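A short worksheet on the structure shown next.
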Amino acid sequence: MVHLTGDEKAAVTALWGKVNVEDVGGEALGRLLVVYPWTQRFFESFGDLSTPDAVMNNPKVKAHGKKVLGAFSDGLAHLDNLKGTFAQLSELHCDKLHVDPENFRLLGNVLVCVLAHHFGKEFTPQVQAAYQKVVAGVANALAHKYH
């Protein structure tokens, strides 16, 4: 559960309505893979990830980034039940993929950076604070099934 004020919830929802999930998702996942290259080991089937340009232009990275932000959108619609919303994804990432749960926090922070880049002055400190709460809540929910 993420505790947001009414104003924070409104700010998150208003900005998210303007997000191009495909563009932002691809950029966020791509940046994660470039900035934290050890995360690439989970995406070996994606082909060429040898350079930042290769990562950022990789169609599989873009497609998976869109999928990730689709799940994030579901989370925004269920802020009062993030653990339930992400239970299956948590189990998948824990039991089958063996993803370090710290990677969820890293991706959330990268997403905040990408949103700031895309929305400039509209991404005020207050909006950032609200999004930081949301990405922390999502990361916590995704890590929930870990032992």
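Each Cβ is built from the backbone N, Cα and C atoms, and glycine gets one as well.
Nope, none of those substitutions made it into this model, it's the original residues.
On a predicted model such as this, the values are computed, not experimentally measured, just so you know.
For the recorded site, His64 (heme b binding site), the DSSP three-state label reads helix. Annotation comment: Swiss-Prot describes His64, His93 as heme b binding site.
The domain 'Globin' annotation in Swiss-Prot covers 3-147, and the record cites sequence analysis as its basis. Across the domain 'Globin' (3-147), DSSP assigns 116 helix, 0 strand, 29 coil.
Taking all protein chains in view, 10 other C-beta atoms sit within 10 angstroms of the C-beta of Ala77 (variant position). Here the residue is the original one, while Swiss-Prot reports the natural variant Ala77 to Thr with the comment In allelic sequence.
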Rounded to a whole number, how many Å is the Cα of Ala77 (variant position) away from the Cα of His64 (heme b binding site)? 20
